[in-house]
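A.B. asks: Encoded as structure tokens, here's the structure I'll be asking about.
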Amino acid sequence: MNMFFRLTALAGLLAIAGQTFAVEDITRADQIPVLKEETQHATVSERVTSRFTRSHYRQFDLDQAFSAKIFDRYLNLLDYSHNVLLASDVEQFAKKKTELGDELRSGKLDVFYDLYNLAQKRRFERYQYALSVLEKPMDFTGNDTYNLDRSKAPWPKNEAELNALWDSKVKFDELSLKLTGKTDKEIRETLTRRYKFAIRRLAQTNSEDVFSLAMTAFAREIDPHTNYLSPRNTEQFNTEMSLSLEGIGAVLQMDDDYTVINSMVAGGPAAKSKAISVGDKIVGVGQTGKPMVDVIGWRLDDVVALIKGPKGSKVRLEILPAGKGTKTRTVTLTRERIRLEDRAVKMSVKTVGKEKVGVLDIPGFYVGLTDDVKVQLQKLEKQNVSSVIIDLRSNGGGALTEAVSLSGLFIPAGPIVQVRDNNGKVREDSDTDGQVFYKGPLVVLVDRFSASASEIFAAAMQDYGRALVVGEPTFGKGTVQQYRSLNRIYDQMLRPEWPALGSVQYTIQKFYRVNGGSTQRKGVTPDIIMPTGNEETETGEKFEDNALPWDSIDAATYVKSGDLTAFEPELLKEHNARIAKDPEFQNIMKDIARFNAMKDKRNIVSLNYAVREKENNEDDATRLARLNERFKREGKPELKKLDDLPKDYQEPDPYLDETVNIALDLAKLEKARPAEQPAPVK
């Protein structure tokens, strides 16, 4: 679900259809619950600890030194910006930092819960202070600055230092709204709602939130890709992997205290009803034979849990239509199995002159991906495309089996990836069918967010000489995770009152290319590297403080299905000539230069209105000029101001456009080359 918060002017009290909906403000610290472990958490902690210490690839001792590291990670997860807790708070609990291993083994998580409860109290105090700051006159004429990233800053020594940090935070929030054109009155109203909303959320925190954070600190200290998944996150994970769920087919978001329809899945129950529209608010949820439950002010995940249910069952929604002065209405929907098509492979065809290039955009390696790609390749074959692009940008991976089977569509047979466990045992995962589903020119487009299964596929295509890889160096995740439920068959017999216990993902293996190299930390280096607008940002495995190291093993025995190295000089020459003249890439290069010039200052922003307005005006002027240059090239009328830009305007994708050109060049070169006999590689 999409759980971001939009700030709009909504009345805190609405009289609707004869009912009064109100959400109580939290004005005292004692209204925030003191959170304690639930009965099942001790057992879950014991099972998680046992699983990680016995089975994780990185063999570690849960000793005092490791416990101290868990404490530090938990502390930073709890107060990332170091602007909630005091240094004395940290020192108070640091005395017990070496005891966390014992707590995890026993399941008695006192330090985790006590520290969380203190942070809740401190966070309440901070937002109460922020509300008091709003009453002061606003002054944006000084030389104050605001640090956007305090993750490495020391914790404040006293309340005066803490107040100074929040003076700057409130001033930053005020100035951000003032730059949008809001009046001082509107700014105060908006921020008052925002801060009170944050306080109400404190009162909705539950024991599972604390437990999840504790387990996350433990898991992430072992390596970046080891996770504890709460029962609800486990359900979400299964949905992502299968691309299906049972529900009403709507994406929800929070808007102050309201659950709002953000979008609807075409063909789903919500869309088919024609009684629900984007922007409508869900104020009540009712199950068959049960009264309607008022959900105003509820956590989004709690509302979602009420709405979802088995296929064929009914759910009643009390809907407040978008707009003012409207009455609620009740809509009854029958839940269905919903396929999340927006996460499935998408096919498109790019036409350049008389040539066509097929593009397969793959957002993730879900179960069933290979079968879906086969269908799309058949469609592309009917359109007589000259080449195919596999777009793996922002693809974070997924099922290892799908990476292997997808690779098998493009080579006759052979190993795709080598997998090694922590005992040194190496396994080859291979394609064995001896068939090639697509034999034409192939290009793989990647970026720094292409990870894991994406890197397995890209590396295999590169090592076999089957495809040209273009884009950015990839993320560098070269590890394999295993997913295990924490439930036991006997749990429901012995403890029927327990909910589901969640699951864990933990690293059990590292994978290696067929050439023996690892993608861990280094990723896959493209044959043609594209310039990007955010050069050297801290994205990738190598920036994780506890990532497993890079290493290599012996190469597998495999038969290359092609060799594109002879083409690379010509392809690179044509590519460089094009982007040197391409206005979009010229702008990208300017952005790179600007980013690099400002990278040491990018987290420090001015709190002076004139300075920020000048910066914003310059940015707007640059964007408007670039848009008008583009429109002029396209023969479209120029814009007078940015507000005239249509809301549905689609920005061009210069990286994909250039990849299409590279694919056409590759197709021409391959067509002109005589067939060669492949040779085995050892």
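Cβ from N, Cα, C; glycine included.
Note that the structure is predicted; figures quoted are calculated from it, not measured.
Take a look at what Swiss-Prot says about it:
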type: ACT_SITE; residues: S452; note: active site, charge relay system
type: ACT_SITE; residues: D463; note: active site, charge relay system
type: ACT_SITE; residues: K477; note: active site, charge relay system
type: DOMAIN; residues: 238-322; note: domain 'PDZ'
type: MUTAGEN; residues: G397 to A; note: Loss of activity. Perturbs protein structure
type: MUTAGEN; residues: G398 to A; note: Loss of activity. Perturbs protein structure
type: MUTAGEN; residues: S452 to C; note: Reduces activity by over 90%
type: MUTAGEN; residues: S452 to A; note: Loss of activity
type: MUTAGEN; residues: E455 to A; note: Loss of activity. Perturbs protein structure
type: MUTAGEN; residues: D463 to A; note: Loss of activity
type: MUTAGEN; residues: D463 to N; note: Reduces activity by 90%
type: MUTAGEN; residues: K477 to A or H; note: Loss of activity. No apparent effect on protein structure
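Describe each of these features in terms of where it is and what it packs against.
C.D. replies: DSSP assigns S452 (mutagenesis position) to coil in the three-state reduction, outside any helix or strand. In this view, S452 (mutagenesis position) is surrounded by 28 other Cβ atoms within 10 Å of its Cβ, with every protein chain counted.
In sequence order, R513, V514, N515, Y558, K560 are the residues near D463 (mutagenesis position), counting only same-chain partners six or more apart with C-beta under 8 A. A helical conformation is recorded for D463 (mutagenesis position) in the three-state DSSP classification.
Within 10 Å of the C-beta of K477 (mutagenesis position) there are 28 other C-beta atoms, taking all protein chains into account.
Within the model, the domain 'PDZ' (238-322) carries an average pLDDT of 86.
Listed in sequence order, G364, F365, A403, A451, S452, A453, S454, E455, K477 are the same-chain residues six or more apart from G397 (mutagenesis position) with CB atoms under 8 A from its CB.
With a cut-off of 8 Å between CB atoms and residues at least 6 apart in sequence, the same chain places M241, G364, F365, Y366, L369, S452, A453 near G398 (mutagenesis position), listed in sequence order.
In the structure as shown, the Cβ atom of E455 (mutagenesis position) sits within 10 Å of 30 other Cβ atoms.
Under the DSSP three-state reduction, K477 (mutagenesis position) is assigned to coil, being neither helix nor strand.
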A.B. asks: I'd like the per-state residue tally for the domain 'PDZ' (238-322) from DSSP, helix first, then strand, then coil.
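C.D. replies: Across the domain 'PDZ' (238-322), the residues distribute as 18 helix, 33 strand, 34 coil.
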